[in-house]
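Novice: Here it is: the structure, laid out below.
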Amino acid sequence: MGNLFGHKRWYEVRDKKDFKIKRKVKVKRNYDGNKYILNINENNNKEKIDNNKFIRKYINYKKNDNILKEFTRKFHAGNILFKLKGKEGIIRIENNDDFLETEEVVLYIEAYGKSEKLKALGITKKKIIDEAIRQGITKDDKKIEIKRQENEEEIEIDIRDEYTNKTLNDCSIILRIIENDELETKKSIYEIFKNINMSLYKIIEKIIENETEKVFENRYYEEHLREKLLKDDKIDVILTNFMEIREKIKSNLEILGFVKFYLNVGGDKKKSKNKKMLVEKILNINVDLTVEDIADFVIKELEFWNITKRIEKVKKVNNEFLEKRRNRTYIKSYVLLDKHEKFKIERENKKDKIVKFFVENIKNNSIKEKIEKILAEFKIDELIKKLEKELKKGNCDTEIFGIFKKHYKVNFDSKKFSKKSDEEKELYKIIYRYLKGRIEKILVNEQKVRLKKMEKIEIEKILNESILSEKILKRVKQYTLEHIMYLGKLRHNDIDMTTVNTDDFSRLHAKEELDLELITFFASTNMELNKIFSRENINNDENIDFFGGDREKNYVLDKKILNSKIKIIRDLDFIDNKNNITNNFIRKFTKIGTNERNRILHAISKERDLQGTQDDYNKVINIIQNLKISDEEVSKALNLDVVFKDKKNIITKINDIKISEENNNDIKYLPSFSKVLPEILNLYRNNPKNEPFDTIETEKIVLNALIYVNKELYKKLILEDDLEENESKNIFLQELKKTLGNIDEIDENIIENYYKNAQISASKGNNKAIKKYQKKVIECYIGYLRKNYEELFDFSDFKMNIQEIKKQIKDINDNKTYERITVKTSDKTIVINDDFEYIISIFALLNSNAVINKIRNRFFATSVWLNTSEYQNIIDILDEIMQLNTLRNECITENWNLNLEEFIQKMKEIEKDFDDFKIQTKKEIFNNYYEDIKNNILTEFKDDINGCDVLEKKLEKIVIFDDETKFEIDKKSNILQDEQRKLSNINKKDLKKKVDQYIKDKDQEIKSKILCRIIFNSDFLKKYKKEIDNLIEDMESENENKFQEIYYPKERKNELYIYKKNLFLNIGNPNFDKIYGLISNDIKMADAKFLFNIDGKNIRKNKISEIDAILKNLNDKLNGYSKEYKEKYIKKLKENDDFFAKNIQNKNYKSFEKDYNRVSEYKKIRDLVEFNYLNKIESYLIDINWKLAIQMARFERDMHYIVNGLRELGIIKLSGYNTGISRAYPKRNGSDGFYTTTAYYKFFDEESYKKFEKICYGFGIDLSENSEINKPENESIRNYISHFYIVRNPFADYSIAEQIDRVSNLLSYSTRYNNSTYASVFEVFKKDVNLDYDELKKKFKLIGNNDILERLMKPKKVSVLELESYNSDYIKNLIIELLTKIENTNDTL
């Protein structure tokens, strides 16, 4: 239940000797009895106390007005802000006379820089300064003699100057003699310190002591405290004092250190961030400081030190009996037992009876009449008048709750009420509690009025009787449904109702969230399989449900679709060489998939009856291993040889890092590489030695290589082995642990603990907690790279232009003996242990990285949530597959130098030869390519004429294969004696080695062609060329050839010269034309010439990095400051040219803004012509469908809970189960007994099902024949979303916005899902636009609301300057078009 004491962390307990001690504790509920546990943080001891004792202490804490006592205990005029000294014997400074005289504090000598030997002798600075004053030391003196003790010999101490470094064995110190002017300035500043401290202390003390005002008895005491502070004249005097200090600093910057010292924010002692921020503001003389800043400091500082709290108002009672009764009432009202604990205590509880009564009345539509009748008794009009009267008096705090309670006392205390049934009493209570919430709304609105966020409180609108009736009806329905679903959840998940507790529900909640995404993963894979297979003899695109009722129906490989996943399907033995579907697919794969899906939906926890064999698992493992791209292939694809030609030493250094899998545990708590990447790129971009490259393509080549190397380096540094021989080495993980722990000693669990604390903090509403943790890790990592791998980011020696790069790439590729520069990657062993890992691995092979990453992250989140390693193996498999997919897409670069026409022809030939994607064995390669291999062997041994004569005729008889992979050289068995003699000069081992090498070369060539076949396709290439040609040729005369330099430079016309990967990788998408249609016109209209004119080249080479650096530095400078402070700073930047020039190192804001706008225009055009938005749109479609599919899975799960809950209450009867069906509710199929055959649950009879259907309808769930979820395939919202039609065929007949509305409407039965559909979908866009979260909380529909999308989304603002992101307005309009586009068609989906 958390810490009831708010900021209070200390609690009084008894030690073993029964002495009262104070310990730092956390309070939590203990479920094995009616007790709370105090977790003592220091040593994890526990002490149990009973409820009443704990609650009594809590109530005393809330009632006890000890604020003044706490304030005076922790603060006095000597420490409230500046750390000042008091006279001897004065512990607390409360008056001006208590301060030590300024002359005794600010001395004309300063001492610092003590040597280590002097520290060891224990001679203090004070002793040295006192002796120096006594001896009259001047700046000309070089030594001073001091006795440690009276009877000891004098020690001679050298007086160094500040430019001389101390040594290990010297006995020295720096003594600085302060000049008179500086000394007087410091004394005057010290007097100001005293004035500020005394004024602050007296203001706060006065407010706390004020009995009349009683600030801390107000609900919003912070606001009242702020008002009181700002009204006090002394706060203006304090501000004036601060300005005096600033003026003195401005005239002499050496004074800054003196002020900092007395502000005392350094050191190891506890300091608030609030104080540190105020100190920064005080010392930053270029920024305005206001009285509001001072008031905010006081409020937050008192809160930080646990001084302020709201004091409970307690009516004074003279009668002892009444006082005891009142205290008992308090105790009862504060005992907040866990709701699951309540459920156990009252399991035979009357709530079941109440809920059954509500269900019957909801079903009969009589509940609304009952609510309206009770509401009429509550006399709302009278209450409104009483409340308005009280508000006119200025009372808008807990007093209005008193009016409310008094108004309804007659209803709840009367004998008439006590005679009502439990069901009626509960209905009264629900209404009462709802109205109490409306009173709370009045209080919230009053605060908004006071803060000028609202004009006035509209009580009549808040307490409108007709609106109240509708809202209370929803509340009653929700109350009823919650209990039904609560019971159903326990029953469905087979949880023991007598022992259930919060830990059970925490585990269950984690599992539920994983299950929802797994069901969505099944749906996504079903879509991918529908791209490969189609129904036999049916000429439409009707969906096949491979993991449901369709899995054994007739379907065939779709010959119309050329899909790279066919190779995977064939290697899994799901189709044979004639492309017929095998039993392995129907009887095994889909059966296992169906079983696993049903296990999830039916919450089956018993051990799996495994259907798959180790041979099945090995097929998947072999596919993953065969798809792996070697380090050499990666090097070739990413041109590491060219980019890191002069950096072999740094690559060797990276390869020499020894890794340990023991560090794997820390990986999951660290930021992903994508989070670190922007800062890594900044290391490259901000390196002053690096000059701009000649073309965008050159920079892309360098950056792609740099990103890959850094990705591998990041993994290696995390996994670096902490061996004994590495003790002297600066290992990153050790550095990070020291940084997080802020000490030299290493806490081995610090990373895990830091991460989990950030997660806990985020769950409590601190949205920045995780980002703050990630930032700290990233800063440490970037610092580590700067110290140890700076050379990696220095490309000052890289002088090649794009032509030279391509020539070198060709030369290296043509050189067969060239030893490539590679980054050695660890070769993980893939293991599949059961059917679940088998099915998920295949799903991952069939899906894109965008989908795999979602389910991978959910497995990871569940692992952390439940603190389990159960899913670690599947996470490793998914990571491996994503890595393969990423690297495979990079293999396009080697084809840059091919003529497009030639390349298309080449692909046609490859398609003929490698239509089945079959990987051949060594024996098959030798037999199939015998002539090629033989010719290579003859060339190798050409000097031996006699031997070559035999090899040409008899090589196939000399090479003897034992099996498909092993062979031997036999020069005797199958050839004549004379031939044996001729072969005598050819070494047997050499011949075997050469044959094996040429088989491997041929194998590599075959794999390369197959890989090329998988990635490229002649049809795709032709379409690619067509789209590029359309852009170049379809131009008006004034725009003619504006795309020439981007796509086909004149001197290399018709070549795949500048490869647009974004276009190519999307062109094979069945929906390419639809997606491209959204942006094609914008690309045509783009001013592409701007990218290559003088202005554009200057922007690319200079302005982009300059603007990015300015924005980053500004963000770093203002990081951690309050919003108000940032606004003041930015306002001054925009209005004051001198201030802007001084802080930003640019002319003025207007010139900066002009440069920013030009850079933005350049980036926008660049993104268009590079086809970047194709990926974004495709990603949007996947993400939207994924989010909506999760909502549909949520609905399906809830239906299971509702059926089980109604059965648990005895409202409906069931007669058994259909184990092969997943859905919870029946579907009409024309048969009389559909309610027993079409759902997982068999309803007892038709009457029982009709009752269930009517109850569901009462809650807002329509299961009728023509309802949303029971419509035909192309109309049912359930099928449309679950079958991923938004991705498969977007915009057809429906807009996406309409489908979002339909899903939201379907889930409207539960107020828990209020607007959750909209909120989850719009989260997809949050990286690209700013979302109005207040608008998202309101009720709305997307269809029929013309301006709702404009209100929900605003262009993204970047940096603290609040500049509009370069493409945010364009993306916002693109999103609106994406959501609202509709293509009316008569075709079926």
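Using the three backbone atoms N, Cα and C, a Cβ is placed for every residue, glycine included.
The active site, for pre-crRNA processing annotation in Swiss-Prot covers Arg438, Lys441. Per Swiss-Prot, crRNA binding site is recorded for Arg219, Lys441, Lys489, Gln759, Trp865. Swiss-Prot gives this note for the published mutagenesis Arg597 to Ala: No longer protects against infection by MS2 phage, loss of ssRNase activity. Experimental mutagenesis at this site is recorded by Swiss-Prot as His602 to Ala, annotated: No longer protects against infection by MS2 phage, loss of ssRNase activity. One entry in Swiss-Prot concerns the mutagenesis experiment Arg1278 to Ala. Its note says: No longer protects against infection by MS2 phage, loss of ssRNase activity, still binds both crRNA and target ssRNA. Annotation of the published mutagenesis His1283 to Ala in Swiss-Prot: No longer protects against infection by MS2 phage, loss of ssRNase activity; the original residue is retained in the structure shown.
Tell me about the setting of these features in this model.
Specialist: Secondary structure from DSSP puts Arg438 (active site, for pre-crRNA processing) in a helix. Sequence-distant contacts (6 or more apart, same chain, Cβ under 8 Å) of Arg438 (active site, for pre-crRNA processing) comprise Ile462, Leu463, Leu468.
The Cβ of Lys489 (crRNA binding site) lies under 8 Å from the Cβ of Ile495, Leu508, Tyr1201, Asn1204, Gly1205, each of which sits 6+ residues away along the same chain.
Using a 10 Å radius centred on the Cβ of Arg597 (mutagenesis position) and all shown protein chains, the other Cβ atoms total 21.
A coil conformation is recorded for His602 (mutagenesis position) in the three-state DSSP classification, outside any helix or strand. Cβ neighbours of His602 (mutagenesis position) (same chain, under 8 Å, six or more residues apart in sequence): His492, His1200, Ser1222, Tyr1240.
Under 8 Å, Cβ to Cβ, and six or more positions away along its own chain, Arg1278 (mutagenesis position) finds Met1192, Phe1195, Glu1268, Ile1269.
Residues within less than 8 Å, Cβ to Cβ, of His1283 (mutagenesis position) and separated from it by at least 6 positions along the same chain comprise Ala523, Asn526, Met527, Asn530, Asn543, Glu1273.
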Novice: Which residues, sitting 6 or more apart from Trp865 (crRNA binding site) on the same chain, put a CB under 8 Å from its CB?
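Specialist: Correct list: Ser506, Ala510.
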Novice: In whole Å, how far is Gln759 (crRNA binding site) from Arg597 (mutagenesis position) when you measure between their Cα atoms?
Specialist: 30
Novice: Under a three-state reading of DSSP, tell me whether Gln759 (crRNA binding site) is helix, strand or coil.
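Specialist: In three-state terms, Gln759 (crRNA binding site) counts as helix.
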Novice: What same-chain residues, at least 6 away in sequence, bring their CB to under 8 Å of the CB of Gln759 (crRNA binding site)?
Specialist: Ala769, Ile770, Val864
Novice: Around Lys441 (active site, for pre-crRNA processing), how many other CB atoms lie within 10 A of its CB?
Specialist: 14
Novice: Compare all C-alpha positions of Arg219, Lys441, Lys489, Gln759, Trp865, the record's crRNA binders, and send over the largest distance in angstrom.
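Specialist: Output for crRNA binders Arg219, Lys441, Lys489, Gln759, Trp865: max Cα distance 38 Å.
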Novice: 10 Å Cβ neighbour count around Arg219 (crRNA binding site)?
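Specialist: Counting Cβ neighbours of Arg219 (crRNA binding site) within 10 Å gives 15.
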Novice: Give me the CA-CA distance between Lys441 (active site, for pre-crRNA processing) and Arg219 (crRNA binding site), in Å, as a whole number.
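Specialist: Answer for this pair: 13 Å between alpha carbons.
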